[in-house]
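What Swiss-Prot says about this protein:
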MUTAGEN   HIS56 to Lys  Decreased receptor activity in response to MTMT binding, even in the presence of copper
MUTAGEN   MET59 to Ala  Decreased receptor activity in response to MTMT binding, even in the presence of copper
MUTAGEN   CYS97 to Ala or Val  No receptor activity in response to MTMT binding, even in the presence of copper
MUTAGEN   HIS105 to Lys  Decreased receptor activity in response to MTMT binding, even in the presence of copper. Complete loss of receptor activity in the absence of copper
BINDING   HIS105, CYS109, ARG260  Cu cation binding site
MUTAGEN   CYS127 to Val  Decreased receptor activity in response to MTMT binding, even in the presence of copper
MUTAGEN   CYS210 to Ser  No change in receptor activity in response to MTMT binding in the presence of copper. Complete loss of receptor activity in the absence of copper
Amino acid sequence: MGALNQTRVTEFIFLGLTDNWVLEILFFVPFTVTYMLTLLGNFLIVVTIVFTPRLHNPMYFFLSNLSFIDICHSSVTVPKMLEGLLLERKTISFDNCIAQLFFLHLFACSEIFLLTIMAYDRYVAICIPLHYSNVMNMKVCVQLVFALWLGGTIHSLVQTFLTIRLPYCGPNIIDSYFCDVPPVIKLACTDTYLTGILIVSNSGTISLVCFLALVTSYTVILFSLRKQSAEGRRKALSTCSAHFMVVALFFGPCIFLYTRPDSSFSIDKVVSVFYTVVTPLLNPLIYTLRNEEVKTAMKHLRQRRICS
């Protein structure tokens, strides 16, 4: 409580992506277009799955949740980044900074757990197909989604508590375009070595353990595909390769950012742009371009809309 009472900083100032005004204007248009396409693409996937009965199965149930999380995840940081590209003084209040930090880790951690669950779903479907309907029924799927949100919330609460328990009495300049734990705790008026270790341990353990679980699942799947027919192998590889591309695009930046006690914020900003702006857009593109069922369902919905 004493640490909280010492807090005197009321707002933070972002340095942003660059200090070059011309580059900021040039960045604004493509980032705005990317964000709008992210919202549209992921929203279309959710709507398509909800209104297509034959897609009401575990794989697409999880995919719709992934699209929802991507919408939320990008919306936590991108609007503030776009605002900062147009303003000379990029500020955020202390309370809003902590809120942004909380929701950033909530959605990021929930996505990590969801991608791990999706890998397990594919493992059951391909390796033990006769038990799939019993193991992955809708009741279990709903329970898994509840568990991943609970896990994401607990992780985010831990990260947020470790951040706000520190005293902030200046400076208040964040070398980033959004509030995240590493750049924020650097501004604390006390030694943050132990806090940094705890934060890296929390995020790093989750990222690495889930990534190892994913790699293990796909390794077992690849070995089991030798027993499948040519058509079965083709369909399974198409689904799994799309999912693994999403995993690599998301886990790579997360492991890079959150498993190092010391960060280079100039490099971190580039990596952060990739996983907060680019990856949420690539997810719907990867799944729709490589998934005939989703593409066909979207065409049917469009035809129904035209006919009505």
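Just so it is clear, glycine is given a Cβ too, placed from its N, Cα and C backbone atoms.
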Lowest 10 Å Cβ neighbour count of the mutagenesis positions HIS56, HIS105 is held by HIS56
Could you tell me which of these mutagenesis positions, MET59, CYS210, has the greatest number of Cβ atoms within 10 Å of its own Cβ? CYS210
In sequence order, which same-chain residues at least six apart have a C-beta under 8 angstroms from CYS109 (Cu cation binding site)? GLY151, GLY152, HIS155, SER156, ILE206
Using a 10 Å radius around its CB, how many other CB atoms surround CYS127 (mutagenesis position)? 16
Surrounding CB atoms that lie within 10 Å of the CB of CYS97 (mutagenesis position), all protein chains: 25
Distance, HIS105 (mutagenesis position) to CYS127 (mutagenesis position) (CA atoms, angstrom): 33
Integer Å value for the Cα distance linking CYS97 (mutagenesis position) with HIS105 (mutagenesis position) is 12
According to DSSP, collapsed to three classes, what secondary structure does CYS97 (mutagenesis position) have? helix
Rounded Cα distance, in Å, between HIS105 (mutagenesis position) and HIS56 (mutagenesis position) is 29
